[in-house]
Amino acid sequence: MRPEGAGMELGGGEERLPEESRREHWQLLGNLKTTVEGLVSTNSPNVWSKYGGLERLCRDMQSILYHGLIRDQACRRQTDYWQFVKDIRWLSPHSALHVEKFISVHENDQSSADGASERAVAELWLQHSLQYHCLSAQLRPLLGDRQYIRKFYTDAAFLLSDAHVTAMLQCLEAVEQNNPRLLAQIDASMFARKHESPLLVTKSQSLTALPSSTYTPPNSYAQHSYFGSFSSLHQSVPNNGSERRSTSFPLSGPPRKPQESRGHVSPAEDQTIQAPPVSVSALARDSPLTPNEMSSSTLTSPIEASWVSSQNDSPGDASEGPEYLAIGNLDPRGRTASCQSHSSNAESSSSNLFSSSSSQKPDSAASSLGDQEGGGESQLSSVLRRSSFSEGQTLTVTSGAKKSHIRSHSDTSIASRGAPESCNDKAKLRGPLPYSGQSSEVSTPSSLYMEYEGGRYLCSGEGMFRRPSEGQSLISYLSEQDFGSCADLEKENAHFSISESLIAAIELMKCNMMSQCLEEEEVEEEDSDREIQELKQKIRLRRQQIRTKNLLPMYQEAEHGSFRVTSSSSQFSSRDSAQLSDSGSADEVDEFEIQDADIRRNTASSSKSFVSSQSFSHCFLHSTSAEAVAMGLLKQFEGMQLPAASELEWLVPEHDAPQKLLPIPDSLPISPDDGQHADIYKLRIRVRGNLEWAPPRPQIIFNVHPAPTRKIAVAKQNYRCAGCGIRTDPDYIKRLRYCEYLGKYFCQCCHENAQMAIPSRVLRKWDFSKYYVSNFSKDLLIKIWNDPLFNVQDINSALYRKVKLLNQVRLLRVQLCHMKNMFKTCRLAKELLDSFDTVPGHLTEDLHLYSLNDLTATRKGELGPRLAELTRAGATHVERCMLCQAKGFICEFCQNEDDIIFPFELHKCRTCEECKACYHKACFKSGSCPRCERLQARREALARQSLESYLSDYEEEPAEALALEAAVLEAT
């Protein structure tokens, strides 16, 4: 009988566990290892950059820490692991730095009446420890004392299985060190589903001296920024027909008492418990960490009560695979644990932290206030949208439900950046923070941006376009987006998003004006006084003339201003404005004269708008990007009332154009750098397109395209732009532009009439004229400008005969090739070899490879003189170097020993292509090389000798056999 507190021994008590407990241990460890493999197998410098990675790992660790907790018989509920964790202050004070911060929060919170607050603080501590890579260092002292563990856990708990605990810590170390090789040290048989779980055998240190292990936080915490840590914690991309677990913040209401758990199931998986408020301001007040040390989002992330996966699932469903890690699904089978949240205090919404800059729709806050007050189940229908996070909005609760649809973008990790505030009011933490684990059909990301004690903490949905706040203008909404930090794919999607915003705004204005016209017509029909109608008509015409005069100077100023609209853009004329306002009334004119919402706030806020903001550079205002075009267009309507950004409805709903993130490939148990195809894994390729259109691929084209027929070529492209895939009506195909390099038609956004030399025309016709190419082709040709990709001998060998300059360069390259081979074996030619390296290597090593830069330099006459200078320097060295003189040839025909010839002397030397021997051109008159004839005669003589020896051996064998047989007969 071994003492319980004598340290951890491998396999202790494992053989006495029932089959059900071993299966649960296997399932928990398998889920953890699958998640860790998905995090560390991508060679990303930040393991939390993977979409939904931190959320899934938190869920797996919650399942392990909840497994086997002893139930509280007095309160008839399961205790939380916070009591188990917080005693690390006494077991290992050096490792309790992070725990003490959360202990102070729990002790200062006076509103807690049950264990739900402990659960919230424990889950916050778990998220914080995983984010800062210090969870294993904190768990080691706790797991080293088995007697202490038995105070909180049953004998069948996961933490009392030494083999599984060792594997768990190994997985945590792999994440903390971002080293997938540590996973290979775990015995693979540990995860095999057998009747008896084998003992764990690792190739590294075990847990023998755990009680004495200490943890010292590194000093580099203040310098590290963990992008994508909490930002992806509560995100999930909407998927049609799928239900997902999520977390939402109820704005108010007392905590509900939990239901009794059924069987051996953790509380986080069987029920949803709403925690009482936890004061985060107390944490900021008592915590010794600076805002930098707390990183971007330390304690502002909500708690999700459904992290722990169900232990009653079949073992076949235990491994969800890393593909769900990529798309953010907490449960691919769509299980939900419905609960109802009651709200009794709708007035307390001002003290909560719902931000208008979060990725949640405004109606979700309203549903928490209104729908939950009636006791019904709140069903949120918010749809997420990707964007850079905006830091400039005041944290206010928005009410009023608006039905709109927004697109979800492709998976792109965007690090949120700080930006100047657009308002004078700073976001303050004005009340306690209620935590609740709540299930709904769509996840609620709950992005928060808080500022307390001078420190900013950002917890935004990473790469998510936030929803505009109530009444926020389009100019303010578009100007605050950080498009400069977006990836290329995100910028492409932003192009469509901003275009849809402008189109939706214009259509909304038209709709409002048409409705006003109809109302006025109805009023006029009721009004029978003809004199009043004539008077109203005169007033409308007069106001129309005044408005037209006011618009003309504004557009003249725009033509001479910093922002200019391209010729392809549609110009707004006075006739158009007259048509728009022809049926306006006095109220209508007054509405159009109202200033924009942000412009009329105050001078301080207007000075921070897009036009005058110092955060946007001067070159950005002059650029032709989508956001610059949008802002320039909106700037012309500053004096008029524009619809708020929150009032827009997207033209293409989500159900009409469903999009979701592409699943990542299966995780690798080892580092891709060590695999057989490591070079392939390093390439991050995202294949895009559909059955009708695919984006152009980088390809080298050697053939000249035939003269295109626009109607036939566009029909082959399915009337879509070859660059962006936008559909064009057959009546407008004349607006498409032809790319001479790819031989396809592009829209005006993807083809800006850039001109480049076409490689196929250079190689076929020696034509260096510049032709119109698309933006994609231009970028491709610029990238390959210096790459030796064109073999003139294989593509068009007749070009040497047609172009004298090219043939001269070819002869010089032949001489340099022979010289360089000779100088490589001469110890006195090191400086000369360095001068040879000043030109690209293919010019002196491969005779017929050219780049576009080489061909252009040849045509201009610049390449020939450079190569001729190197040739003269090499010939001078050979004349003076005795080592190189010894490598020369003596002509076999004239046998002139005074005239040593070399292969690079093309004017007097002829080199045999077979044996590389050199002769004088005047002496070499016969058709064959004498050295080749000697070598051939020698080979034939050797062949005859080998054949004769083989035949002689074959004839001797029968004679020896007959003599042996005669000797045997004589002996008998």
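From the backbone N, Cα and C atoms, a Cβ is placed for every residue, glycine too.
Note: the domain 'RUN' (48-189) comprises 96 helix, 6 strand, 40 coil (DSSP; helix = H, G, I, strand = E, B). According to Swiss-Prot, the domain 'RUN' annotation covers 48-189, on the basis of sequence analysis.
According to Swiss-Prot, the experimentally introduced change SER248 to Ala is described as follows: Disrupts interaction with YWHAB.
According to Swiss-Prot, the experimentally introduced change CYS912 to Gly is described as follows: Disrupts interaction with Rab7, translocation to cytoplasm; when associated with G-915, L-920 and G-923. In the three-state DSSP reading, CYS912 (mutagenesis position) counts as coil.
Here Swiss-Prot describes CYS915 to Gly as a published mutagenesis experiment; the accompanying note says: Disrupts interaction with Rab7, translocation to cytoplasm; when associated with G-912, L-920 and G-923. There are 13 other Cβ atoms within 10 Å of the Cβ belonging to CYS915 (mutagenesis position).
Per Swiss-Prot, mutagenesis HIS920 to Leu is noted as: Disrupts interaction with Rab7, translocation to cytoplasm; when associated with G-912,G-915 and G-923. Residues near HIS920 (mutagenesis position) in space but far in sequence (CB under 8 A, at least 6 apart, same chain), listed by position: CYS891, PHE893, CYS894, ASP899, ILE901, LYS908, CYS909, ARG910.
In three-state terms derived from DSSP, CYS923 (mutagenesis position) belongs to neither a helical nor a strand segment and is classed as coil. For the mutagenesis experiment CYS923 to Gly, the note given by Swiss-Prot reads: Disrupts interaction with Rab7, translocation to cytoplasm; when associated with G-912, G-915 and L-920.
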Around CYS923 (mutagenesis position), which residues of its chain at least 6 apart sit with Cβ under 8 Å of its Cβ?
CYS891, PHE893, CYS894
Integer average pLDDT (0 to 100) for the domain 'RUN' (48-189):
79
Which same-chain residues, if any, lie at least 6 apart from CYS912 (mutagenesis position) yet have Cβ under 8 Å of it:
CYS918, TYR919, CYS929, ARG931, CYS932
